[in-house]
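What Swiss-Prot records for 7-20, G101, N162, 187-188 is ATP binding site. What Swiss-Prot says about the mutagenesis result for R44 to A is this: Almost loss of activity. One entry in Swiss-Prot concerns the mutagenesis experiment S206 to A. Its note says: Decrease in activity. Quoted from Swiss-Prot for the published mutagenesis Y256 to E: Cannot form a dimer and has no activity; when associated with Glu-253. Swiss-Prot lists R279 to A among its mutagenesis entries, and the accompanying note reads: Strong decrease in activity. Decreases tRNA binding. Among the mutagenesis experiments that Swiss-Prot reports, K300 to A is described with the note: Strong decrease in activity. Decreases tRNA binding. Record note (Swiss-Prot), mutagenesis R309 to A: Almost loss of activity. Decreases tRNA binding. The unchanged residue is displayed. One mutagenesis experiment catalogued in Swiss-Prot, K352 to A, is accompanied by this note: Strong decrease in activity. Decreases tRNA binding.
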Amino acid sequence: MKAVGLVVEYNPFHNGHLYHAQTAKLQTGCDTAVAVMSGHFLQRGEPAVVSKWARTKMALQSGVDLVIELPYLYAVQKADIFARGSVSILNELECEALFFGSENGDIKPFLETAQLIDEHKHILNDRIKEELKKGASYPAAAAIAFSSILHTESALDLSKPNNILGYQYVTSILTGGYPMKPYTTARISSDYHDADLPEGENHIASATSIRKAMIGQNLEACLRFLPAASARELAAYRKSFGLWHTPESYFSYLKYSLSTVTARELQQVYEVEEGLEHRIIRSIRKSSSYQEFMELLKTKRYTWTRLQRMNTHILTRTKKQDMQKLLDNDKAPYIRLLGMTKKGQAYLSEKKKALSVPLVSKLSSFSHPALDLDVKASRIYSLPIEEPLRTEFDLQEYGHAPIRYDEDEQHFLNV
């Protein structure tokens, strides 16, 4: 059996993701798709609109064979750390290929750019430091530095979110010396951050536009952009727990957290840098919504995404020293299995004896500081759910066995 790795969030799983999973197998010649998926909080610092279990069920019904959780340690991070953790898991599972979406669908510029940047990394680092001193945000500083050496027509456009992540995946493969071949395909139809559902006959929409419509209480308008399985799981989650999760859902908890912490304590939280703790405390006192808080907090130096990640770390009280200690390791400390098809189970049985890190199926069987972070993030995620459903949700984190799906008979075996 041969596997292709996918790094995903599935927030939610839509037709573009279905195309991605199908094309990954076709273009690479692999028969098994392994998805490393962010858990309850995502790379941009947002909560997933529905739980990782609901999103796993969507994926297993739509061509993905194994779903592995990307630990919080890597999931709520800037692109290079996010990619490093994801790729290390795919390598541990002996994926022969990594497949990702990009703007143009050509892998050559990614490989050339990675080599060029590696050759000029000292110049780049110096230029980034210069731009940061001028007050630029890190992404803006990096973009200026990259443009100073990437000045050919064939150079990779690193202003595009998918290209940035793709570049980091390729860099992680090369830096790690992993025997994994990167492939890419062009994104189809909808732009990554399109805020509105497209009109006409198009059946591909951005996850951003789908979430916006869902949160506006209009799931029906999203149906043509979703596989039937995703529509079912979204409706079932809403019926079971009574909400879609949004950043605004957590504002009262964030405000409480910031009302009970000192500036000195806040300064110890991961990604709270350079005196930002004072601005945070001043801004939260004046804010009556998450949107208002973010608008007061945002500056030229700190992007919305960076601040959202910081807010999530405040909610989870993740400290700099704890995170840094965990990040000192080059690879993920465990593999947390969320779900599998029959084919995925066969692939895992073939590979698990060679794993150099523990395979975690149930939390009761394993303990690790990084896993403690995952559990804490899950408990924070459940806060907007009303009791007694919240306690029921929290207990799932410990008692939920990996979801098993029979792709031949098209039904779940244990849910």
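Indices start at 1 and increase along the chain as displayed.
Using the three backbone atoms N, Cα and C, a Cβ is placed for every residue, glycine included.
This is the original sequence, none of the listed changes applied.
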| message | With Cβ-Cβ distance below 8 Å and at least 6 positions apart along the chain, what are the contacts of R279 (mutagenesis position)? List them in sequence order. | response | L297
| Near S206 (mutagenesis position), meaning Cα within 10 Å, which of V7, Y10, G16, Y19 (binding-site residues)? | G16
| message | Among R44, K300, R309, K352, the mutagenesis positions in question, whose Cβ has the most other Cβ atoms within 10 Å in this structure? | response | R309
| field | Same chain, 6+ residues apart, C-beta under 8 Å of the C-beta of F13 (ATP binding site), given in sequence order | value | R55, M58, A59, S62, L226, P227, A229, S230
| said: Quick check for the class: what is the C-alpha distance, in angstrom and rounded, between K300 (mutagenesis position) and Y19 (ATP binding site)? | reply: 37
| request: Determine, to the nearest whole angstrom, how far the Cα atom of K352 (mutagenesis position) is from the Cα atom of G16 (ATP binding site). | output: 31
| message | Looking at the mutagenesis positions listed here (R44, Y256, R309), whose Cα lies nearest to that of G16 (ATP binding site)? | response | R44
| request: With a 10 Å radius around each C-beta, find which of these recorded positions (Y10, Y19, Y256) has the fewest other C-beta atoms nearby. | output: Y256
| message | I need the CA-to-CA distance for Y10 (ATP binding site) versus R309 (mutagenesis position), whole Å please. | response | 18
| query | How big is the gap, in Å, between the Cα of R309 (mutagenesis position) and that of N162 (ATP binding site), rounded to a whole number? | reply | 18
| field | Inter-residue Cα distance where the pair is R44 (mutagenesis position) and N162 (ATP binding site), in Å | value | 13
